Amino acid sequence: MIIRDENYFTDKYELTRTHSEVLEAVKVVKPGKTLDLGCGNGRNSLYLAANGYDVDAWDKNAMSIANVERIKSIENLDNLHTRVVDLNNLTFDRQYDFILSTVVLMFLEAKTIPGLIANMQRCTKPGGYNLIVAAMDTADYPCTVGFPFAFKEGELRRYYEGWERVKYNEDVGELHRTDANGNRIKLRFATMLARKK
C-alpha cells in the first residue's frame, strides 16, 4: 500500500521525482531495513521512509543531508536515519533487506567500485535486494562527460553472478546535462535489481 506517491515530495518540497527504478522496485521489494547510498536531497529515501521502509540515507554532501533532515523533521519520519559519508572511503557492516544506489556510482573513483559492490553484497540479507542504476561507457554511446567511473558492457552483470537478477538491462537513457546544442546527453545505463540467494 502506497501512503505517499512519487509526486508528494516533488510537489511539496520541489525535489527531483523519485527515480523510476525505485518505483518499479517497490512492487517487488517489501518494506524492510534499507540503505540508500548517495541519497542526495532524499528523493528516494524520503519516498521509501514515507511508505514504511526503515531507511539509512547516506551522502557526502552535508547540505543535502541537512535538507533531508529538515524534511524528515517536518514529515515526522522517525524511520529515516541520515549520515554524512564519503562513499569512496566507506565500509559498513549492518545487514539490510534492500540496498540501492541510483545514478551515484559514476561519481566515485573507479578503484572504489569493486570493494563497494562487494560490501553491498556482503551486507545484504539472504533474500534481500540490490538496486543499481549507473552510467556506462560503450562503443555505441561513449561516456564523454568526465565521470570518474562508468560500467563497461556486461560489467555490472558479472558482479552479480550467483544472484537472481530480477531486472537487468543496459538501455540508452538521458542525463540531465545537455550538450553544446542544448540536447540532453545520451548514454547507456546499467540498470539492475538483483535478489541475493
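Backbone N, Cα and C atoms are what each Cβ position is placed from, and that goes for glycine too.
Listed in Swiss-Prot for this protein:
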type    : residues                    : note
MUTAGEN : ASP36 to Ala or Asn         : Loss of tellurite resistance
BINDING : GLY38, ARG43, ASP59, THR102 : S-adenosyl-L-methionine binding site
MUTAGEN : ASP97 to Glu                : No effect on tellurite resistance
MUTAGEN : ASP97 to Asn                : Decrease in tellurite resistance
MUTAGEN : HIS176 to Ala               : 95% of wild-type methyltransferase activity on tellurite
BINDING : ARG177                      : substrate binding site
MUTAGEN : ARG184 to Ala               : 74% of wild-type methyltransferase activity on tellurite
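Annotated features, which come from Swiss-Prot, shown on the structure.
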{"residue": "ASP36", "record": "mutagenesis position", "contacts (Cβ under 8 Å, 6+ apart)": "ASN44, SER45, LEU48, VAL55, ASP56, ALA57, TRP58, LEU100, SER101"}
{"residue": "GLY38", "record": "S-adenosyl-L-methionine binding site", "contacts (Cβ under 8 Å, 6+ apart)": "TRP58, ASP59, LYS60, LEU87, SER101, THR102, VAL104, LEU105, PHE107"}
{"residue": "ARG43", "record": "S-adenosyl-L-methionine binding site", "contacts (Cβ under 8 Å, 6+ apart)": "PHE9, THR10, LEU15, THR16, ARG17, THR18, HIS19"}
{"residue": "ASP97", "record": "mutagenesis position", "contacts (Cβ under 8 Å, 6+ apart)": "VAL29, LYS30, GLY32, LYS33, THR34, THR124, LYS125, GLY127, GLY128, TYR129"}
{"residue": "HIS176", "record": "mutagenesis position", "contacts (Cβ under 8 Å, 6+ apart)": "ARG184"}
{"residue": "ARG177", "record": "substrate binding site", "contacts (Cβ under 8 Å, 6+ apart)": "VAL145, ARG184, ILE185"}
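Secondary structure at ARG177 (substrate binding site), taken from DSSP and collapsed to helix, strand or coil, is strand. Those same-chain residues not listed among GLY38, ARG43, ASP59, THR102 yet with C-beta within 8 angstroms of the centroid of the S-adenosyl-L-methionine site C-beta atoms are ASP36, LEU37, CYS39, GLY40, ASN41, GLY42, ASN44, SER45, ALA57, SER101, VAL103, VAL104. A count of other CB atoms within 10 A of each Cβ picks out THR102 as the most crowded of the recorded positions THR102, ARG184. Site extent for S-adenosyl-L-methionine: the farthest pair of Cα atoms among GLY38, ARG43, ASP59, THR102 sits 12 Å apart.
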